[in-house]
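Noted in Swiss-Prot for the protein shown:
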- Phe260, Gly261, Leu262, His263, Lys264, Lys286, Tyr305: acyl-CoA binding site (BINDING)
- 231-318: domain 'ACB' (DOMAIN)
- Phe260 to Ala: Normal arachidonyl-CoA-binding activity (MUTAGEN)
- Lys264 to Ala: Normal arachidonyl-CoA-binding activity (MUTAGEN)
- Arg284 to Ala: Loss of arachidonyl-CoA-binding activity (MUTAGEN)
- Lys286 to Ala: Normal arachidonyl-CoA-binding activity (MUTAGEN)
Amino acid sequence: MEVFLEMLLTAVVALLFSFLLAKLVSVATVENDLSSDQPLKPEIGVGVTEDVRFGMKMDARVLESQRNFQVVDENVELVDRFLSEEADRVYEVDEAVTGNAKICGDREAESSAAASSENYVIAEEVILVRGQDEQSDSAEAESISSVSPENVVAEEIKSQGQEEVTELGRSGCVENEESGGDVLVAESEEVRVEKSSNMVEESDAEAENEEKTELTIEEDDDWEGIERSELEKAFAAAVNLLEESGKAEEIGAEAKMELFGLHKIATEGSCREAQPMAVMISARAKWNAWQKLGNMSQEEAMEQYLALVSKEIPGLTKAGHTVGKMSEMETSVGLPPNSGSLEDPTNLVTTGVDESSKNGIP
């Protein structure tokens, strides 16, 4: 199933990539077509206007030419029947020619008048500029003539007096600033001392609180370590007994899977491995048993493991307790009699004699 999904995903990704590539290519071609069509439009317009202008010029030249009039005269001489009509036409053509001549003359007169007006304006501008230059020269000469040595001395005296006044004002401001700065410095030092004392007190209080919390946490950790060690010992003994006794085969399949999941949680924690393939049936069943427990704590998993073992094999846990007690007794007997205990030395001697008599030592 997963292989089929992967193949389907690759096919969909390939189709999407090809579609995007085709879309980009089509957009690029459309932009190129638009950019190639844009510069042709003004060229077409320019060509049309030039053709129109050229046609107008040709018409005007034909009307102003003299060869046409000569040809008309010859035609009039050859044809006698239409003398009146041809004469009328010649008269009209003459009027048109004279009208065009008048129009040309008017245009030349207007252009000459415009040129003369422009020249007049330029001349006026030149005159105005010259007048402004003369006025500026006269003003400079008057200012130079008005500057006398007496006026210069008076201006220097005034400037010196103003400089002295400004220096006195600055010195007064500096003195005021220095006096005010001393006061501000003293006040700021007092504020800093107060803040530093408050900060020291707060830091001391925080350090004391942290020490208290650390002590309480260490005490809790010590107690938790003792409890966990006992639970872990019982769990390890049950697991070893279950493996050595060979009674795991007597347990049902569901209970066996549940024991496997609890053992995984107690030893490795919550399940973080990937799901195995559907072909691996046993591995998938074990993974499901492990995943089903979720985020169960290791202590809870150990307790449930012991409870399930005692339920499925009742005598196994009792044997485990007896074995644990025997190991504890062996460790207690192996200790020396004066290993830091606060018992009476006479009792220690009597206990040693009793133990030697039991073991058959004279």
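Just so it is clear, glycine is given a Cβ too, placed from its N, Cα and C backbone atoms.
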Q: If we count other C-beta atoms within 10 Å, could you say which of the recorded positions His263, Lys264, Arg284, Lys286 has the fewest?
A: Arg284
Q) Of the recorded positions listed here (Arg284, Lys286, Tyr305), which is spatially closest to Phe260 (mutagenesis position) when Cα positions are compared? A) Lys286
Q) By CA distance, which of the binding-site residues (Gly261, Leu262, His263, Tyr305) lies nearest to Lys286 (mutagenesis position)? A) Gly261
Q. DSSP says what for the domain 'ACB' (231-318): how many helix, strand, coil residues?
A. 67 helix, 0 strand, 21 coil
Q | Nonlocal neighbours by CB distance (under 8 Å) for Gly261 (acyl-CoA binding site), same chain, sequence gap 6 or more | A | Lys286, Ala289, Trp290, Lys292, Leu293
Q. How far is it from His263 (acyl-CoA binding site) to Arg284 (mutagenesis position), counting Cα to Cα, in Å?
A. 16
Q. Counting across all protein chains shown, how many other Cβ atoms sit within 10 Å of the Cβ of Leu262 (acyl-CoA binding site)?
A. 26
**Q.** Diameter of the acyl-CoA binding set by C-alpha atoms, the set being Phe260, Gly261, Leu262, His263, Lys264, Lys286, Tyr305, in angstrom
**A.** 16
Q: Out of Phe260, Tyr305, give me whichever of these recorded positions has the highest number of other Cβ atoms within 10 Å.
A: Tyr305
Q: Write out, in the order they occur in the sequence, the residues of the chain not among Phe260, Gly261, Leu262, His263, Lys264, Lys286, Tyr305 that have a C-beta within 8 Å of the mean position of the C-beta atoms of the recorded acyl-CoA site.
A: Met257, Glu258, Leu259, Ile265, Ala266, Ala289, Trp290, Leu293, Ala301
Q.
What whole-number Å value do you get for the CA-CA distance of Arg284 (mutagenesis position) and Lys264 (mutagenesis position)?
A. 14
